[in-house]
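What follows is a single structure, written as structure tokens, with notes after it.
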Amino acid sequence: MSGSRPTQSSEGSRRSRHSARIIAQTTVDAKLHADFEESGSSFDYSTSVRVTGPVVENQPPRSDKVTTTYLHHIQKGKLIQPFGCLLALDEKTFKVIAYSENASELLTMASHAVPSVGEHPVLGIGTDIRSLFTAPSASALQKALGFGDVSLLNPILVHCRTSAKPFYAIIHRVTGSIIIDFEPVKPYEVPMTAAGALQSYKLAAKAITRLQSLPSGSMERLCDTMVQEVFELTGYDRVMAYKFHEDDHGEVVSEVTKPGLEPYLGLHYPATDIPQAARFLFMKNKVRMIVDCNAKHARVLQDEKLSFDLTLCGSTLRAPHSCHLQYMANMDSIASLVMAVVVNEEDGEGDAPDATTQPQKRKRLWGLVVCHNTTPRFVPFPLRYACEFLAQVFAIHVNKEVELDNQMVEKNILRTQTLLCDMLMRDAPLGIVSQSPNIMDLVKCDGAALLYKDKIWKLGTTPSEFHLQEIASWLCEYHMDSTGLSTDSLHDAGFPRALSLGDSVCGMAAVRISSKDMIFWFRSHTAGEVRWGGAKHDPDDRDDARRMHPRSSFKAFLEVVKTRSLPWKDYEMDAIHSLQLILRNAFKDSETTDVNTKVIYSKLNDLKIDGIQELEAVTSEMVRLIETATVPILAVDSDGLVNGWNTKIAELTGLSVDEAIGKHFLTLVEDSSVEIVKRMLENALEGTEEQNVQFEIKTHLSRADAGPISLVVNACASRDLHENVVGVCFVAHDLTGQKTVMDKFTRIEGDYKAIIQNPNPLIPPIFGTDEFGWCTEWNPAMSKLTGLKREEVIDKMLLGEVFGTQKSCCRLKNQEAFVNLGIVLNNAVTSQDPEKVSFAFFTRGGKYVECLLCVSKKLDREGVVTGVFCFLQLASHELQQALHVQRLAERTAVKRLKALAYIKRQIRNPLSGIMFTRKMIEGTELGPEQRRILQTSALCQKQLSKILDDSDLESIIEGCLDLEMKEFTLNEVLTASTSQVMMKSNGKSVRITNETGEEVMSDTLYGDSIRLQQVLADFMLMAVNFTPSGGQLTVSASLRKDQLGRSVHLANLEIRLTHTGAGIPEFLLNQMFGTEEDVSEEGLSLMVSRKLVKLMNGDVQYLRQAGKSSFIITAELAAANK
């Protein structure tokens, strides 16, 4: 299908389009910034935004002086906000290499209340920072500056030597230097005496608990809760949650304000209102505060001898730019606090962790939590740090909601497939418009129409019959060879009468079911979906559209999207395309329909029989696994009567299966656990499945003297075929041994060292921290598990140094795991009950450990919290053995990869020699034919180099490969591809002919020519291999250009490789299409080539005819404009 955007695209091409859009948007941002700086007070916001227009995704990025100057201005600004001061130090000598002009006044001025002794220190270039502060403060700074990740210790409380005034020192590293922001501790503020994340987390404990307790399934509820908690935590006049949409425009999705302020809920604003450069900085600095937009900024003076410009991007004091200050002033906002919400990209990640190279998920800026105040407002760094952590917790929940949305998309696809099958049973095609459900139920739309045998059937909001006929004629004239069109703007797609359709019809998806018959789906303009909850203005109160103001932004956004609808999703186009194929191939006449219907019912019945047999086999296997499992598993029916009791639970309790079956479960648990189990049963029977619930179960007969068994259980609702809950299954962990150890901790009243240092193998791995987050305990079992001795971790920050995502003793899998560990530790300090969660980390030796973490607070004799204890419960021996086998397989794969890397490296050396020799030859006098041959050789060398760079075959297969776009001609590609099979074809006397027209061969295209060359060479070689001696291979190509908008042309390329003989074996073609698990080398080569073609929004077909067969390769490229 053709369209204003590709209807089917891989993850790699989606990322490429997104990257190109960001680059293009940055250019637009730069121009707006330059216009603002040049125009001053005469800057016309609305006109400027309208002139820039929407960013075109397929437009090649450009780099110009305006953009470069803009980015340098953003990154290398030399101004800070005056509420604090800044020093930059040489990393080796701790001497000042830059300082803000207000630093001397804040850090060295004597206080009248504090008598000064000795000379006052002088602040300037070359000053040793330690001379400015008291001895304990200087010592603390020196210790922190020698720390690996200095940000872990922020903030550091220091006192000035002359005035004894307290400051928070906030440190970060940049290339070649250390930047320290000094923020004064306000008189009303209780100074934070201990550094580290755990201290700041306490400030947000209530808000975190509230977020954690929210049920999933509502992004709106999550955002509303977040802004309410931030509103209460920070005290700002207005708190908003911004969400960035796919096209980078923003929307206020939640808001809380103090009475009397105009609400901005529902506001949409153009992408330019928050420039891409600012978004990049938000990804780096996740919290940004502006204290007073009217304050005069302080300059930063740097040593003139420095060979580089200092960047203040990481500084908490960095001054906002004038354009943003003007925007705030127009909103009557004096102060702001912004928190970035950074989430994972929506791509897959392998479940099996790698000990050496664990790939991190790509991150993206989902949105912002923005606080505004009508008066100057300062938030101390500890509270800002707590807000940052709260934003990270919020981001984790946003991730989960996005994943749930993706699951809903999958359900929609399944629903669509059901609808398609339902339509398949009808009298096509009229049944798809005359019955229910109909084609409007297939995808979200405002209207749909069927043009069939020169008659029109309409549903919902559609153009008139006259306009529908005009659209059909336009498609036949301008998109004659395409099977359909999808666009979010008929105006931009080039339909002449698009504006006459009005706002009700902007976007369209259309497909052909025959040469004259079509189906249409229509969407109204985006603004129709937008509702701003802002206050209505008085008719006489008119906004100045030239000012940057929310209402102006909203109007500018509506101006940009006034001819656009919501874009068509890929899965929606898949559903439309599926319906198109069904109608084109399955319903040629009513007789065929009847036959097909009978065949379908027959197939469905066969599937039911197969499904029952398969279900019986699966059920038998599941029963066997449950019976032999090494963990306790039990089940009850809807009345609470036991109907499942495996060998392990019988062994632990001393109650046999026969004795347990039929008993009410509540009679088998300890009295103290009855209410817990009763609540869990009720919730599970209502469909709410709880996890990590701890209770005690009675023991019987020979086990009775051992006392009750302590279990931590996950509940799973059992459902029948109609999804009704008919029982509950419990999968448990036995925590009896661990509970015994913890009870001993309580009984010995703090004298726990005998247990901590006891090498008894029955004692689980234990570690602990003090109340400030420094590691204070690390028992022998923990040392054995991690490979880290006690002295290596004691007195290190548990969060960041011991467990972290970067340079830590025990590396965690990702940032989400790090945040969750912080939540658990924080909750353990503030709550009554111990926390139990799943936990995983990499040991020093690279082993990935998965376990259950139990955290409980440590109390002194007076009941004061002095830290936390953490216990690990490891997986069973059988599970560890299975993981060990998996790791062995992974190591074998790594060895093979190393061998492959060695071969690739050895190939590169002679390849470099060949390329050098070619360049030497290019410098000599050559004729036209010699130069053509040399160019073909160069293209082949580039192809080989590109293949050697392909380190991850799985990424190619999954479609996660970025294409390298550039201009080329088909003549270059076909010549280089053909040259690679000439040796083989000459050896078999196979003649290769090219029947492509000269115009197509010489047309300039835009795409990844080397990948296209690689694909064609592979298919040509396969064709030659299966062509008999003396046979022929014919190459032909056609090119169709579709106009997308006013300046972009889409080039639909089709190449046919026709060869004589019986053709490619069927099993190889199955391997190419991925329908067989065992793939040969030839099959893998075909499959990879097809995946590369699909990255170009194309595909490969194989057509068999009498005495000959053809590869038909299609690809979507851009037609380069000269």
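Including glycine, each Cβ sits where the backbone N, Cα and C put it.
Annotation of the published mutagenesis Ala30 to Val in Swiss-Prot: In phyA-5; reduced binding to FHY1 and FHL leading to a reduced nuclear import under low fluences of far-red light (FR) light. Hyposensitivity to continuous low-intensity FR, and reduced very-low-fluence response and high-irradiance response; the original residue is retained in the structure shown.
Same-chain residues at least 6 positions away in sequence with a Cβ under 8 Å from that of Tyr242 (mutagenesis position) are, in sequence order, Gly250, Glu251, Val252, Val253, Ile274, Gly367, Leu368, Val369, Val370. The mutagenesis experiment Tyr242 to His is recorded by Swiss-Prot, whose note states: Constitutively active in the Pfr form, leading to a constitutively photomorphogenic (cop) phenotype and reduced accumulation in the nucleus.
Mapped onto three states, the DSSP output places Cys323 (mutagenesis position) in helix. For the mutagenesis of Cys323 to Ala, Swiss-Prot gives this note: Unable to bind the chromophore and cannot be converted to Pfr, fails to accumulate in the nucleus and to interact with FHY1. The structure shown keeps the original residue.
Here Swiss-Prot flags Cys323 as phytochromobilin binding site, drawing on similarity to another entry. Around the Cβ of Cys323 (mutagenesis position), a 10 Å sphere holds 18 further Cβ atoms from the protein chains shown.
If you look up Swiss-Prot, you'll see 618-688 marked as domain 'PAS 1', on the strength of sequence analysis.
Gly727 to Glu appears in Swiss-Prot as a mutagenesis experiment; the accompanying note says: In HY8-3; no regulatory activity. For Gly727 (mutagenesis position), the same-chain residues 6+ apart in sequence whose C-beta sits under 8 angstroms from its C-beta are Ala635, Val636, Asp637, Ser638, Asn643, Ala717, Ser718. Secondary structure at Gly727 (mutagenesis position), as computed by DSSP, is strand.
As annotated by Swiss-Prot, domain 'PAS 2' applies to 748-822. Confidence annotation: the domain 'PAS 2' (748-822) carries a mean pLDDT of 80 in the model.
The domain 'Histidine kinase' feature in Swiss-Prot is assigned to 902-1119; the stated evidence is sequence analysis.
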